[in-house]
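**Student:** A single structure is presented below for examination.
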Amino acid sequence: MEIKDQGAQMEPLLPTRNDEEAVVDRGGTRSILKTHFEKEDLEGHRTLFIGVHVPLGGRKSHRRHRHRGHKHRKRDRERDSGLEDGRESPSFDTPSQRVQFILGTEDDDEEHLPHDLFTELDEICWREGEDAEWRETARWLKFEEDVEDGGERWSKPYVATLSLHSLFELRSCILNGTVLLDMHANTIEEIADMVLDQQVSSGQLNEDVRHRVHEALMKQHHHQNQKKLANRIPIVRSFADIGKKQSEPNSMDKNAGQVVSPQSAPACAENKNDVSRENSTVDFSKGLGGQQKGHTSPCGMKQRLDKGPPHQQEREVDLHFMKKIPPGAEASNILVGELEFLDRTVVAFVRLSPAVLLQGLAEVPIPSRFLFILLGPLGKGQQYHEIGRSIATLMTDEVFHDVAYKAKDRNDLVSGIDEFLDQVTVLPPGEWDPSIRIEPPKNVPSQEKRKIPAVPNGTAAHGEAEPHGGHSGPELQRTGRIFGGLILDIKRKAPFFWSDFRDAFSLQCLASFLFLYCACMSPVITFGGLLGEATEGRISAIESLFGASMTGIAYSLFGGQPLTILGSTGPVLVFEKILFKFCKEYGLSYLSLRASIGLWTATLCIILVATDASSLVCYITRFTEEAFASLICIIFIYEALEKLFELSETYPINMHNDLELLTQYSCNCMEPHSPSNDTLKEWRESNLSASDIIWGNLTVSECRSLHGEYVGRACGHGHPYVPDVLFWSVILFFSTVTMSATLKQFKTSRYFPTKVRSIVSDFAVFLTILCMVLIDYAIGIPSPKLQVPSVFKPTRDDRGWFVTPLGPNPWWTIIAAIIPALLCTILIFMDQQITAVIINRKEHKLKKGCGYHLDLLMVAVMLGVCSIMGLPWFVAATVLSITHVNSLKLESECSAPGEQPKFLGIREQRVTGLMIFILMGSSVFMTSILKFIPMPVLYGVFLYMGASSLKGIQLFDRIKLFWMPAKHQPDFIYLRHVPLRKVHLFTVIQMSCLGLLWIIKVSRAAIVFPMMVLALVFVRKLMDFLFTKRELSWLDDLMPESKKKKLEDAEKEEEQSMLAMEDEGTVQLPLEGHYRDDPSVINISDEMSKTAMWGNLLVTADNSKEKESRFPSKSSPS
């Protein structure tokens, strides 16, 4: 931490309280008024005024339990007297434990529930010839922003670095200054009156300067946004009015009907020398002190603040910054500065109850909850500024922030500061420049461990959360009843059915729909084309479009997880090829046998649903998921590049080009020298002969259809050279990939407003496709385009839309079909459930639950329907589903400056999937539009989807570690807990399995691919012998244990909890010399009192107090 100007800073801001003045207030409430109250008048009051401690009648004071306070704090409350320097006596009760106790208590009212805080630091500014005013110099939502020296702009948000000395001085201010908790006030004037009355009563402020300090506090506040908004149309007045109206029910209206105590009004003016009873609590109302001499009335203050044109009477609001403040946030105002007429420091910490909108005090129109006032003599402005930064930074600390809301007295606040000091990290002064602004981190560590007490074994009392989510939950528990899991899925998803449609009203859903429609169209049509080639047109592109649309619509409407996108898979295509070849060799009807197999497969899948077989998904861990997902992503990338290279066969390049012979290059269509029998038969059917055809006048497509030959220097192998088309296709391909990735990252760009960046990022891929289509159309190069069937009818005329399972095949084929159906069932089950597991991971923070059984049922039913109609089978597509989820990610719209938006979850709805497949079915009628989309653009989209889906896969992060020195490796959580050699061993095993899957996938044995995916589960089980359970918990998900093992673990946990409870009930008595068994456990409050810095503060304070007692001020109270 920063330590500077120590000579000036060693002088304390406040003298320490001694026995003659006041003992450090260990009570919950102190009245600043010298008025006698009866006990029954004081009980049950919430307002706390922590100030002077004056014993009554020589009676030894004791702490009393408040009716709404803590119930178990006797050991702290019964310490009535402290040391002269304000320190508590040594104790093993550490600040961390006290803070955990404070945060663990629950108040009966909602008034002390913590809210988000906006903190503003204002400093009083004096200029010659001008009236003084409060100027905003810094603000905090999460990180610090300063007004730059020029005063024209805000700095970038940065992590606040504080000097240790300023934190010590802040602690001294809270210990010895005025602390007013739960003050009832409606205006800044009332707050100033109460604070100054407290200061005068306690002898911290002279009566003759009270009026001048009050005037200083009433000075107008000038905020940084006022200058740049001064000339704008005051439309923002309505926004301020909204904030005012939201706050008035909690401020003016609530207090309007309060009855002022008959003793409270004259208390300040007349009874200043009376002795107040300890624990006195006074409910100050808005009329308190309003008639005192020298005070400015609220009306007078309003007249002074409302100078200027009418449109400036309501302060301008920075709407852009206002959007970053969370709903329900409150303000804490820090007021520091130098006053020439002060000879000692005025310090006050105020908590309002309820929070009140103080017009003109904060930059934004939100209710103020806390005020910290620090005014002192000239010459210590920088010191005051650093203390103001310290309290503002503390207010942004998650733990102290909660302590400030729940504190019952001064000691609670001091404990919060001590706990903060116990957690801070100190930077050596010789190795760090404090003027360097630290950039906000991308991820801020959780502070929950600071709030939860620890048990003897070092873990949190409430248990340590798993490092990452597995697949446990009610969705995967066996019910023991037929269709029990399916019934629970329906009950779980039914309440969200209508919200699945309402939640889709967002531009993000429109962007996702347009992007994925283009992404899904091409593979469906391509798959149909390949299937048509393999089955001689029995199932082709039109059947593929119709089947995908029908299956997708049904699944999107009634599926358990509508975020899953259905598509075609490679193993299905391999199975279709093998089946067609088998039927052709044995003279069987392919479509009929396929229908029988499909119906058996659907029946077996329904049996799996009835027996809750989806509960076996819990054995699919991250190890299997990542291997499967990585393979599919790599296949997408590989096939995209393969399709691009295949264009070189259709549009070849002359690799032996000679620029000097360009005038001699030509390519002509000639009669084939030796036409094949098929060619001659085709000519005869068309009533043509070789002599009837004028070969030299034929176009390229006509020459190809008549099986002519290309002759000439500009001809390749069966095609003319077309270099511009291939090169242009390559340009389109890589431009699509680059532009998609760039626009997707545009959300984090520094250009344009946030809303524009967000829209561009959501529509990134669609905008890319649109731009590439326009550019391709403008250039005019005939690149290959998307071909969509233009007529809705079966590809072959000899088949209809329905197929009988038996057909012309023998009867026994229906029974024999169960054998290949078993293999198909494994294929469908593994593809569907692994994809569902990836989509339903806890990292996605899905709130509407999942439905593994319902998903499998819908896939099984539609598989049976597609089999009867002779349509392709569709199952969950991994990459398309991951892309769908990534396109619907939700992030916090209201994030503090410098804070990374928080991932909130996924926009769960059914509309995007539904619209994708509805439009896909309508594509037959949109061929006039779709024919403009170049195929290289869609190949580029495939590559982008495959590459973007690899992000977040831990396997590739671990692969990078092989080439990184240890000192340059990222701070992955598993590297902290698992030896690097074990991490590498885990990665090698996973890469070996991935390589084996790849070999099987691209070979003729691709039909057994699902069996190999299933084998990964057993490989993972064998890894229990190579790695410990703890190592696997960090590198992978833990697999379910046997019932006996679970019972043993439960017994061990119960024993540990019993030991923890016994330990909590044990009373530890310190030995002589305060010996501690564990040297790592210290009390920061006790250790701080032993430091020379704190001691110097106390010694100087005592000297200052002694000097003041020798030469008392005339106006100081007796």
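Just so you know, glycine gets a Cβ as well, placed from its N, Cα and C.
Substituted residues are absent from this model; it holds the original ones throughout.
Pasting the relevant annotations from Swiss-Prot:
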MUTAGEN   GLU585 to Ala  Reduced recovery of intracellular sodium-dependent pH
MUTAGEN   GLU891 to Ala  Reduced recovery of intracellular sodium-dependent pH
MUTAGEN   GLU893 to Ala  Reduced recovery of intracellular sodium-dependent pH
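Any idea what these are sitting next to in the structure?
**Tutor:** Long-range Cβ proximity for GLU585 (mutagenesis position), meaning a same-chain Cβ under 8 A and a gap of 6 or more residues, is found for none.
DSSP classifies GLU891 (mutagenesis position) as strand under the three-state reduction. Other C-beta atoms found within 10 angstroms of the C-beta of GLU891 (mutagenesis position) number 13, with every protein chain shown included.
Cβ neighbours of GLU893 (mutagenesis position) (same chain, under 8 Å, six or more residues apart in sequence): LYS323, PRO901.
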